[in-house]
Amino acid sequence: MLEGCILAVSSQSKSNAITNNSVPGAPNRVSFAKLREPLEVPGLLDVQTDSFEWLVGSDRWRQAAIDRGEENPVGGLEEVLAELSPIEDFSGSMSLSFSDPRFDEVKASVDECKDKDMTYAAPLFVTAEFINNNTGEIKSQTVFMGDFPMMTEKGTFIINGTERVVVSQLVRSPGVYFDETIDKSTEKTLHSVKVIPGRGAWLEFDVDKRDTVGVRIDRKRRQPVTVLLKALGWTNEQIVERFGFSEIMMGTLEKDTTSGTDEALLDIYRKLRPGEPPTKESAQTLLENLFFKEKRYDLARVGRYKVNKKLGLNAGKPITSSTLTEEDVVATIEYLVRLHEGQTSMTVPGGVEVPVEVDDIDHFGNRRLRTVGELIQNQIRVGLSRMERVVRERMTTQDVEAITPQTLINIRPVVAAIKEFFGTSQLSQFMDQNNPLSGLTHKRRLSALGPGGLSRERAGLEVRDVHPSHYGRMCPIETPEGPNIGLIGSLSVYARVNPFGFIETPYRKVENGVVTDQIDYLTADEEDRHVVAQANSPTDENGRFTEDRVMVRKKGGEVEFVSADQVDYMDVSPRQMVSVATAMIPFLEHDDANRALMGANMQRQAVPLVRSEAPLVGTGMELRAAIDAGDVVVADKTGVIEEVSADYITVMADDGTRQSYRLRKFARSNHGTCANQRPIVDAGQRVEAGQVIADGPCTQNGEMALGKNLLVAIMPWEGHNYEDAIILSNRLVEEDVLTSIHIEEHEIDARDTKLGAEEITRDIPNVSDEVLADLDERGIVRIGAEVRDGDILVGKVTPKGETELTPEERLLRAIFGEKAREVRDTSLKVPHGESGKVIGIRVFSREDDDELPAGVNELVRVYVAQKRKISDGDKLAGRHGNKGVIGKILPVEDMPFLPDGTPVDIILNTHGVPRRMNIGQILETHLGWVAKAGWNIDVAAGVPDWASKLPEELYSAPADSTVATPVFDGAQEGELAGLLGSTLPNRDGEVMVDADGKSTLFDGRSGEPFPYPVTVGYMYILKLHHLVDDKIHARSTGPYSMITQQPLGGKAQFGGQRFGEMECWAMQAYGAAYTLQELLTIKSDDTVGRVKVYEAIVKGENIPEPGIPESFKVLLKELQSLCLNVEVLSSDGAAIEMRDGDDEDLERAAANLGINLSRNESASVEDLA
């Protein structure tokens, strides 16, 4: 079924300078890390795959649960079926129960589902058991419950052929929450408490400014809390015995007018059901249903756990009940009263002492994750509850003898609920496939939005802000910049989700000042109770802290120094607090947080280039991120490569089995980028299990490679790189260094219409042979054809209704006696502004038994690939939030060059660094030069001080080395300065860059040196998805809006540019009266004038006088609607008649010129097709 979902690939452990990747065959990256990580990075997709395996109850999940110590683990589907069972009829004489959910094989492979627009799903079967309680008869059947979407190995779902991701949702955990507010009028501190269930009515208690304790049931009117206690069967004496210590409770009891349980119940009933006649029985039932019946009220396991923990109840006992108990209510009231009276602890009836304090709702101990499994489970629960109603009705209407489980069950509501979730839920999202990192980050995203979460309009600053409890759980850097800032986050590298949905992070246990190798995963609540040291606290070889005072974090994120024996735990890694994308920024510790945020986000926007190149300066995270993203091909077993081609790789495993891996070739991703895999192994080569054997998009030798290493000079250049503009060398254009391939999909279908069937054909009316040159006999463009905007990709004709014939046509009909074919051209054409080469065609036809929507006979898809070279206006960025638009591309000979004649590739402005405080880019530039040139530290006279912390392996490295500088544990400034002075000379024996990282550059135009030395080095530059080709747009004539008669807006509609109020003022200020008149009339909504002008331009005549714009006529109509008599007079006082612009001359002129100046707003569905 679903076993083996996760790529079991282990991470990198750094025991010495060369990263000994536990991924075999990985490229060696020289690492500047000083610390050993005792724990490998967990599977980066586990947050998705583990949750789904819990839902379907896979064997792998079950075994892991048993290993954790669970006796009888229950999967998500089993759990929801157990909740539903048994469904009883209204008399209780019949019942239907469900058990044992299981899956058949999936219907089609992932590739086939993508190709044919199918859903990757497996049939779900359950055992349904019908019991007739009167006769004791039992009927059992296996029932099909619909096709259930399955998760792919990459943690995604294929829904109707598109790849989607279900994002984990951050919500407030069910439980009991105490709050504190200050009354504005009396300035008294007031306290309140909410009991929030997973499902059911809220119960709220509060102390008001008159010092009475009140209760609100299900958000209705407030009542004295003693009314609720009496309704639960408490007498005045019992209340006094339990709460006698509290004046405010005694005061509330005095003000309470109800005398006993019955009166209290009726009082509550009147508040909850005003207008209905109260009876004791109905009041009792109502209260029980509200809080004490599992069908109506569910705290959920996590809610029960939180309530027990907060109030000190049932300590050490397993969680059984999920409803409220009487003791819960009483303990909550006592806790509230003690909190209000300023007490700091209370002892509950079991002898457990609990601290009394206010809760912080933004703390990660009070916020949990609803992962994909739980989100789908909730949706199935909704579908099953709808089905339950149908089953109950059918039990009463059908003949008891003939009833079988199959006749009772209607699976439609369940199937519809699942479909609705995957198709329309805010948390089921179109996967971000711009590059492998964007896909990986999307799967690890945490969203506070969505059903049951926050809305971006109502979310305040507190919930968006970074909280101390986020440490090691949610990245404080990576979040969107817009209105969603702080509401959408990313899971930290080492974080995992526990069975209750709380995020845990690992720590190393410290005992008596000695760091052990024991790893404990702690939730935010548990971490608050401990003292935690940071990962780089100095220790000796035995793990004992070398300093007497150690810097630690305590509750609330406060930092202080304590003695070594007070430390409980220590971080496992310096990169523990950040997400995958943030952990890929070298020298992150030298960047301002705002720019680091942009850097992390912009890495996700990098487009895959024709030739990927891994960064010279990495962080050691590149390999693991690329493998877990799933876009590279990994060998499953150890063996020998038997055969390699561009399309597949065959491995002969050591156990005698042969396995072929198919490679994706030039496939289109969700974002139109090119996903292409290529082998990196040779026939006869030995490979280990887990080794990368083929690269995907944006990877090189299995490492993430989002951009290019370019030789950068940081200097102003003639003002052409002012305001973040970038100057590039023409070499990058000519040699396709920053060239990317983009693939667009164009689709057309042939339907049945009221006038007959549409036809895909080469026989298109009124089209020349030149236009049809690239179409085959079916009317579909050939593969390899170069196409431009307006070219026909697929010829299609649609029948049209009979029209009035002209006398000439009638004469022709009479002579030749044939009825000309009444069809119109509805061919698929290349949209404006697009061009490229046809690389693929897929034809689906009803005749070939392909699944097509109702009414569609044939469907054709054409894939057009575009090779986009870098050009002016494209956006480039580094990894430190340093982004800019290309302002100028210079010939290579004009670029500044080094003393040996090497021209630089890119010039960035110096002003982009100081106020943005992203110094990481400068350090990266220096280290990039060191890595490219190679280095050799002179240790003949002893190791220099600056190199004392470097291991021996780092004393020298050849040219073109790749280095890793992990976040918070990378190369230090002193080491960089020393390495710059130790770089290897070039082949002429010269060192190009000085020890301060600068070089004398020469002007390419004059050959003169620039007056000052310039920082030169290698920086990793990304080409972002904001390409000028997608944005540039021009219009001569085009569609007009039917209503305003003005041109439409936007590139998609082939619209014009808006000339607004302020632009008109600018024209007035310049006195450009005729230009302004032209803009407001013939270029806009003067319907008569624009046709005449077009005619004049075609015939080469002078431009005629403008007419009256349509908007002026609208103004007149508005004034007339206000009962004002408005006349328009010419300059000599003669009245001008305002005619509507639909005269025949206009239409005839337009028809003669072959132009259509009206908006093609489709009149019918057939026209749209």
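Glycine is treated like the rest: Cβ placed from N, Cα and C.
If you look for the noted substitutions, you won't find them, since the model keeps the original residues.
Cβ neighbour count for Asp432 (mutagenesis position) (all protein chains, 10 Å cutoff from its Cβ): 21. Under DSSP, Asp432 (mutagenesis position) is assigned to coil, being neither helix nor strand in the three-state scheme. Looking at Swiss-Prot, you'll find the mutagenesis Asp432 to Tyr noted as follows: Rifampicin (Rif) resistant; RbpA no longer rescues transcription in the presence of Rif. Decreased affinity for Rif, no change in affinity for RbpA.
In Swiss-Prot, a published mutagenesis experiment is listed as Asp432 to Val, annotated Rifampicin (Rif) resistant.
Counting every protein chain shown, the Cβ of His442 (mutagenesis position) has 21 other Cβ atoms within 10 Å. Among the mutagenesis entries in Swiss-Prot is His442 to Asp, Leu, Pro, Arg or Tyr, noted as: Rifampicin (Rif) resistant.
Among the mutagenesis results in Swiss-Prot, Ser447 to Leu, Pro or Trp has the note: Rifampicin (Rif) resistant; RbpA no longer rescues transcription in the presence of Rif, decreased affinity for Rif, no change in affinity for RbpA; tested in the Leu mutation. The residue drawn here is the original one. The C-beta environment of Ser447 (mutagenesis position), restricted to residues of the same chain at least 6 apart in sequence and closer than 8 Å, consists of Val167, Ser168, Gln169, Leu170, Leu427, Gly453, Leu487, Ile488.
A distance of 6 Å separates the Cα atom of His442 (mutagenesis position) from that of Asp432 (mutagenesis position). The DSSP secondary structure for Ser447 (mutagenesis position) is strand.
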